[in-house]
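Participant: Below you'll find the structure I mean.
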Amino acid sequence: MRVLGLNGWPRDFHDASAALLVDGRIAAFAEEERFTRKKHGYNTAPVQAAAFCLAQAGLTVDDLDAVAFGWDLPAMYRERLGGWPHSDSEALDILLPRDVFPRRTDPPLHFVQHHLAHAASAYYFSGEDRGAVLIVDGQGEEECVTLAHAEGGKITVLDTVPGAWSLGFFYEHVSEYTGLGGDNPGKLMGLAAHGTTVDETLSAFAFDSDGYRLNLIDPQARDPEDWDEYSVTERAWFAHLERIYRLPPNEFVRRYDPAKGRVVRDTRRDPYEYRDLAATAQAALERAVFGLADSVLARTGERTLFVAGGVGLNATMNGKLLTRSTVDKMFVPPVASDIGVSLGAAAAVAVELGDRIAPMGDTAAWGPEFSPDQVRAALDRTGLAYREPANLEREVAALIASGKVVGWAQGRGEVGPRALGQRSLLGSAHSPTMRDHINLRVKDREWWRPFAPSMLRSVSDQVLEVDADFPYMIMTTKVRAAYAERLPSVVHEDWSTRPQTVTEASNPRYHRMLTELGDLVGDPVCLNTSFNDRGEPIVSSPADALLTFSRLPIDALAVGPYLVTKDLRH
């Protein structure tokens, strides 16, 4: 079967994406932001991502057996907005406009319940036959948590938690309160390691063996003017935090920055002052999720756990879940957030139509790829000098070993929020100054933000305390004492790191580069962060990579088989 999964709609949506399954295998998968260059793909159908997916597979809409959408939009409109105003044909015209997707007939359109799409993205691509499912996010159609049992290709819902008790919204509201922004929960997670937990209940949570209760908000509270409870929970949490926390909300202001020569958006206080609140919020989140996980594992009798939903991107929480005594195996897809519901919806419909889903494997590289001719044409348009080294991997390794920052744009682009050796900025993991250099000079961001390492899987058991595959940078683990001092730029305050383990099968060129680096510096480990400027999506095309390379103090760019260098001093 050929099933195109979609996420993204013109009203109040984020993370627009498209995924194409052909006979149960991922043929293409991409985020709309990578094409539009507008981060998070807000309030748009995934037109460009869908066009890429079909082009990648050499298909048209007429070749599709089904289109799947990762929300039950008709139910949401009927419940919240007075009725669903579109026929399936009209909805398809919004999602796949005919001027871009000409067709003789419309394929069947399936609206998949949101948490089922999340569950499918984790379970069907895990390679496991059975396990317990835990979905935690901001909110689906109504629920913010789903507990389910996956077995024999079927997903059975056991329990849900209503949206007013959302852990995802709670974490976003705390992030907003600190001045980090509600759409930057990853920053709050990073800040938490610098703080001290004060009271993990926050005078609002009650934790028990089944998860949590929230004494702050009526679980049945509804927002009559919107289709989720974000505003209801925001008002309640901000009022509560102002009562119990020593600092007021960190307000955003506009001020003139002499260094940048323009008016910028900033906060009245340094968000670092809120580090104890960040640590407390992280502890509360973990306590609640651990209870939910233990509950669904006990109720299903399983020891394999599948996790998805936006909260599933919390790598610190995931790393601790992995080591709980109740968990033997755990799978969190690299697209745990709403990016992944296009893939999950496609999988749910494909299974319904009789397909078996192939495991995801150790890669997220399903985006666009560019030929050497296309890369060379982009280079020629810039007028930059470049060359084609006989051993690109060795030269890049030597640059990293000498303290340079290298842009790396190779193969098919990743999908998801993490750069995984396809569109990455690479630096020395051994340099004591590299973290500050990339944070402050290259990426123009907070000094306390951590960086993650890529390392060969063959040495990860020596570097990390947990011997496991970490292909997606979606779990943290502790670094062994001997390596914590050797790899200062990729080890966080609490001696944790969010590793990517690399095998030859998963990424041959990146594996060769890390091998060469190991020969030069002793450890096949490098700092790996996303290749993007502040506030922008990860680069996709050679033109994106070259533009970002020209704007940022990056020393070299390896794009396809070519190497571009410039003389920038740290």
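Cβ atoms are placed via backbone N, Cα and C, with glycine included.
Don't look for the substitutions in this one, it keeps the originals.
Pulled from Swiss-Prot, these are the listed features:
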type	residues	note
BINDING	Asp12, Glu172, Asp228	tobramycin binding site
MUTAGEN	His14 to Asn	Shows negligible tobramycin carbamoylation activity
BINDING	His114, His118, Asp137, Asp338	Fe cation binding site
BINDING	Gln139, Gly168, Glu172, Gly310, Asn314	carbamoyl adenylate binding site
BINDING	Arg418, Ala419, Arg498, Asn528, Thr529, Ser530	carbamoyl phosphate binding site
MUTAGEN	Lys443 to Ala	The nucleotide binds in a similar fashion to ACP in wild-type, but the positions of the beta- and gamma-phosphorus atoms are shifted, so that the magnesium ion no longer coordinates the gamma-phosphate and the mutant is unable to catalyze the adenylation
MUTAGEN	Met473 to Ile	Binds carbamoyl phosphate, but not nucleotide, so that the mutant is unable to catalyze the adenylation
MUTAGEN	Ser530 to Ala	Binds carbamoyl phosphate, but not nucleotide, so that the mutant is unable to catalyze the adenylation
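Each of these features: where is it, how hidden is it, and who are its neighbours?
Facilitator: Neighbours of Asp228 (tobramycin binding site), defined as other CB atoms within 10 A of its CB across all chains, total 22. DSSP gives Asp228 (tobramycin binding site) a coil state; it is part of no helix or strand.
His14 (mutagenesis position) falls within neither a helix nor a strand when secondary structure is assigned with DSSP, and so counts as coil.
The Cβ of Asp338 (Fe cation binding site) lies under 8 Å from the Cβ of Asn7, His14, Asp15, Ser17, Gly70, Asp137, Gly310, each of these being in the same chain and 6 or more residues away along the sequence.
Cβ environment of Asn314 (carbamoyl adenylate binding site): Tyr171, Pro185, Met189, Gln282, Leu285 lie under 8 Å away, each six or more residues apart in the same chain. In the three-state DSSP scheme, Asn314 (carbamoyl adenylate binding site) is classed as coil.
Cβ neighbours within 10 Å of Ala419 (carbamoyl phosphate binding site), excluding its own Cβ and spanning all shown chains: 25.
Here Lys443 (mutagenesis position) comes close to Thr529, Asp533, Arg534, Leu552: these same-chain residues lie at least six apart in sequence, with C-beta atoms under 8 angstroms from its C-beta. Under the DSSP three-state reduction, Lys443 (mutagenesis position) is assigned to coil, being neither helix nor strand.
Long-range C-beta contacts of Met473 (mutagenesis position), restricted to its own chain and to partners at least six residues apart, with a cutoff below 8 Å, comprise Ala315, Pro334, Arg418, Leu420, Ala452, Arg498, Pro499, Gln500, Asn528.
In the three-state DSSP assignment, the secondary structure recorded for Ser530 (mutagenesis position) is strand.
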Participant: Around Gly168 (carbamoyl adenylate binding site), which residues of its chain at least 6 apart sit with Cβ under 8 Å of its Cβ?
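Facilitator: The answer is Val136, Asp137, Gly138, Gln139, Cys144, Gly309, Gly310, Val311.
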Participant: Would you give the longest CA-CA distance, in whole angstrom, between residues of Gln139, Gly168, Glu172, Gly310, Asn314, the set recorded as binding carbamoyl adenylate?
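Facilitator: The span, Cα to Cα at its widest, is 16 Å.
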Participant: What whole-number Å value do you get for the CA-CA distance of Asp228 (tobramycin binding site) and Ser530 (mutagenesis position)?
Facilitator: 31
Participant: How many neighbouring Cβ atoms, not counting its own, are there within 10 Å of the Cβ of Asn528 (carbamoyl phosphate binding site)?
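Facilitator: Result for Asn528 (carbamoyl phosphate binding site): 29 other Cβ atoms within 10 Å.
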Participant: Cα-Cα separation of Glu172 (tobramycin binding site) and His118 (Fe cation binding site), in Å?
Facilitator: 19
Participant: Across all chains shown, how many C-beta atoms besides its own are within 10 angstroms of the C-beta of Thr529 (carbamoyl phosphate binding site)?
Facilitator: 23
Participant: Would you identify the secondary structure of Gln139 (carbamoyl adenylate binding site) according to DSSP, in three states?
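Facilitator: Looking at the DSSP assignment, Gln139 (carbamoyl adenylate binding site) belongs to neither helix nor strand, so coil.
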